[in-house]
Amino acid sequence: MERDGEQAGQGPRHGPAGNGRELESPAAASLLAPMDLGEEPLEKAERARTAKDPNTYKVLSLVLSVCVLTTILGCIFGLKPSCAKEVKSCKGRCFERTFSNCRCDAACVSLGNCCLDFQETCVEPTHIWTCNKFRCGEKRLSRFVCSCADDCKAHNDCCINYSSVCQEKKSWVEEACETIDAPQCPAEFESPPTLLFSLDGFRAEYLHTWGGLLPVISKLKNCGTYTKNMRPVYPTKTFPNHYSIVTGLYPESHGIIDNKMYDPKMNASFSLKSKEKFNPLWYKGQPIWVTANHQEVRSGTYFWPGSDVEIDGILPDIYKVYNGSVPFEERILAVLEWLQLPSYERPHFYTLYLEEPDSSGHSHGPVSSEVIKALQKVDHIVGMLMDGLKDLGLDKCLNLILISDHGMEQGSCKKYVYLNKYLGDVNNVKVVYGPAARLRPTEVPETYYSFNYEALAKNLSCRETNQHFRPYLKHFLPKRLHFAKNDRIEPLTFYLDPQWQLALNPSERKYCGSGFHGSDNLFSNMQALFIGYGPAFKHGAEVDSFENIEVYNLMCDLLGLIPAPNNESHGSLNHLLKKPIYTPSHPKEESFLSQCPIKSVSSDLGCTCDPSIVPIMDFEKQFNLTTDAVEDVYSMTVPNGRPRNLQKQHRVCLLHQQQFLTGYSLDLLMPLWTSYTFLSNDQFSTDDFSNCLYQDLRIPLSPMHKCSYYKSTSKLSYGFLTPPRLNRVSRQIYSEALLTSNIVPMYQSFQVIWQYLHDTVLRRYAQERNGVNVVSGPVFDFDYDGRYDSSEILKQNTRVIRSQENLIPTHFFIVLTSCKQLSESPLKCTALESSAFLLPHRPDNIESCTHGKQESAWVEELLALHRARVTDVELITGLSFYQDRQESVSELLRLKTHLPIFSQED
């Protein structure tokens, strides 16, 4: 750096620096020569006589004036040449103490004499990470965060957009979309790296609405693989979702069930601002950087929940302890620097995390100018990344996953529920407030498990008309939420309507009128962002929505890793990739089918059937079907293949009827499933089939098969899996559906839901979808883990009713399958669509607050709340569907894991 006051092509300063003295000019020296003190005495005397002449004084005065003027001009033009040449700009003069009519050093601010461009030229480059035309060709200064000097390439300190701004090359966003048929990587990269980049709180709708203001993200969307909605996990909070993305696990499985939580066994509380956040005991499962470490693949994380914690004793190879004050640009540059490390140090997997637009959404709400500014900011940051990758030759090499953890909702102080309004004294309870609130006693851990949560739930149920919250014992929550099997989830939880939140009292919550998240993961405003871009992803593809737990396996495939056990369906995202890496296969059936020949003796069931119903006169003739008849039954009842049983050592036999097929459990003495097809022109009769059963001689007779067994029980009865009221060919179908092999124990309160489902919903589906195939059956999930129960758990939960052991289902499932093409029959679809439900089987309908409501309203609401993935049904029943289909297994997994979102109007 040159000295102060000097510029290229200028002479040195005149006079000793700092003493205020300056050397005489040659002109002044010659004029002062007659006054030299070294003259002889006679000459002095002569001069003295001459000086008495008045004209002499005038001449001397004139000479002295000229000398002074010459000296001043010499100072101006000889000593300060820089002032005349450049006095208006700081370019090339930043922080140098040059003295002119404007200055460019730090003191100019207090003196008030800065050049007009001081801020833009000298100050902004200390914290701005981009070039502009004015900065091009600037002088390099160490205090600038990046350089726009002409030699910045040689010094490797250029701002990321230097090439596009100063060399007039196209930026990444200015280039046209290009199909990347194969990775185009620098020689030092053996395979494409993967970068997982999170924009916290980026609601999916933001891109739908403001995409025109987000050129970089919009280009990634248009050139890569994109889904309009990626489904977060519940609760839709930051830590649970980020950790689910990198583990493939639901919060109940990986342990991070909220941003704030209490563990009764550890007797410790977790929050984002506490030291407990760094305690590895909170983190279960295996995040992808640990998976990578186990398989000798390096990783680098610039922030990610859990990445600064020693999980399983392992940290990423390069990581940063979270610090929200680090500028976004610095994070981008760091990752770009990591990508330039030697191969033996360079990570193969990377994460990046930005707090926006979540922070602005919380402060100002999702529909605000501040959020739009935040979106434009993160779009600019993503653009920096893409330009940086382009400069490194990695823009056609690296696989980028641009993702968010959840959406954002507008809060309102008028849409907050306070429990003290209903409970009065609330000193003995504590509530984790928000849209997914939870309650526990204050005395913990002593009373955590013994507290009477059930009584409190009943007390808070149906207190008001159109109540906006529902108290749930956690095992009654919709199974699709997967939010029960963890002690950190309090036994009493609250489900809130869209836009609503709950707290103990007003003083407990922080704010109410700004943005929030945490609600049901099917609400449209909770949906998240997903874009995949790079050589592995399809070009310009838009895919159906999927859940973020599926991303872990996808990343493992991109990195060549074997995934750790997780909750995902490996291969369900194969349709995002040009060349899928993993090929899934159907699970093998674990229990072979047993025989159920006709061997029972007819007995009196204590039933009274309507005389109009045609009874079964010759059981063997009617149900001992020929091979051709069996094939006809298969094609009509299970056109997509019969469900396979994945439960080990479970005796099941197939029972063929003319109009439906049954998988009957000889261990449970009830059907595991029945399957039939409801065609668009089928009708339901209005006949009464109560108190009418026919004995199925192919199965052992049980007291629970008799009408007399249920006559003295006020709440428990039986229900039919295949509805007897379905009218197709003749009255003979009635007697088939009235067989004892078609009934299950069912609460009378639930029969209302079950009948509406068959009489109304199935009929509507059949008419709208040109027919529908139906598979339904009981569910047993007493340990509420979303998996089918073992025989030991079933035995522990068997109830004795009227001296008879009875196993009452916890839920009932129903899977509806139709054709994607409405012109096709469900008996022969080229492509499928499916819907599924897991309905809680309870002795009352308190969940729905039925008083004063139309049956159609509350049942439809209940069905919507308890919809599920087909995969959820498979996990909880031990069944596997669609195994006879011709589609690839990955395509079937795509179908099974799909779940439509709720619009805000639903």
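Glycine is no exception: its Cβ is also placed from the backbone N, Cα and C atoms.
None of the noted substitutions appears here; every position holds its original residue.
Taken verbatim from Swiss-Prot:
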type     : residues                                                       : note
ACT_SITE : Thr238                                                         : active site, AMP-threonine intermediate
BINDING  : Thr238, Asn259, Lys277, Tyr322, Asp358, His406, His517         : CMP binding site
BINDING  : Thr238, Asn259, Tyr322, Asp358, His406, His517                 : dTMP binding site
BINDING  : Thr238, Asn259, Leu272, Lys277, Tyr322, Asp358, His406, His517 : GMP binding site
VARIANT  : Ala457 to Thr                                                  : In strain: Lewis
VARIANT  : Met555 to Ile                                                  : In strain: Lewis
VARIANT  : Glu568 to Gly                                                  : In strain: Wistar
VARIANT  : Thr583 to Ile                                                  : In strain: Lewis
Could you measure between Thr583 (variant position) and Met555 (variant position) for me? Cα positions, answer in whole angstrom. 15
Of Leu272, Ala457, Met555, Glu568, the recorded positions lying within 10 angstroms (C-alpha) of His517 (CMP binding site) are none
Reduced to three states, what secondary structure does DSSP give His517 (CMP binding site)? coil
Return the residue, from the listed recorded positions Tyr322, Thr583, with the maximum count of other C-beta atoms within 10 angstroms of its C-beta. Tyr322
For Asp358 (CMP binding site), identify the closest of the recorded positions Thr238, Leu272, Ala457, Met555, judging by Cα separation. Thr238
Roughly how many Å separate the Cα of His406 (CMP binding site) from that of Thr238 (active site, AMP-threonine intermediate), to the nearest whole number? 7
Which of the three DSSP states, helix, strand or coil, fits Leu272 (GMP binding site)? coil
Hey, how far is Glu568 (variant position) from Asn259 (CMP binding site), Cα to Cα, in Å? 23
Find the shortest Cα-Cα separation between Met555 (variant position) and the recorded positions Thr238, Asn259, Tyr322, and name the residue that gives it. Thr238
Candidate with the highest Cβ count within 10 Å, taken from the binding-site residues Lys277, His406, His517: His406
Give me the CA-CA distance between Asn259 (CMP binding site) and Leu272 (GMP binding site), in Å, as a whole number. 6
Quick note, Ala457 (variant position): same-chain residues at least 6 apart with CB under 8 Å of its CB -> Pro471, Tyr472, Leu473, Leu492
Mapped onto three states, the DSSP assignment of Thr238 (active site, AMP-threonine intermediate) reads helix
Ala457 (variant position) -> DSSP, reduced to three states, gives helix
Leu272, Met555: which of these recorded positions has the sparsest Cβ neighbourhood within 10 Å? Leu272
Which residues, sitting 6 or more apart from Thr238 (active site, AMP-threonine intermediate) on the same chain, put a CB under 8 Å from its CB? Asp200, Gly201, Asn259, Pro305, Asp358, Asp405, His406
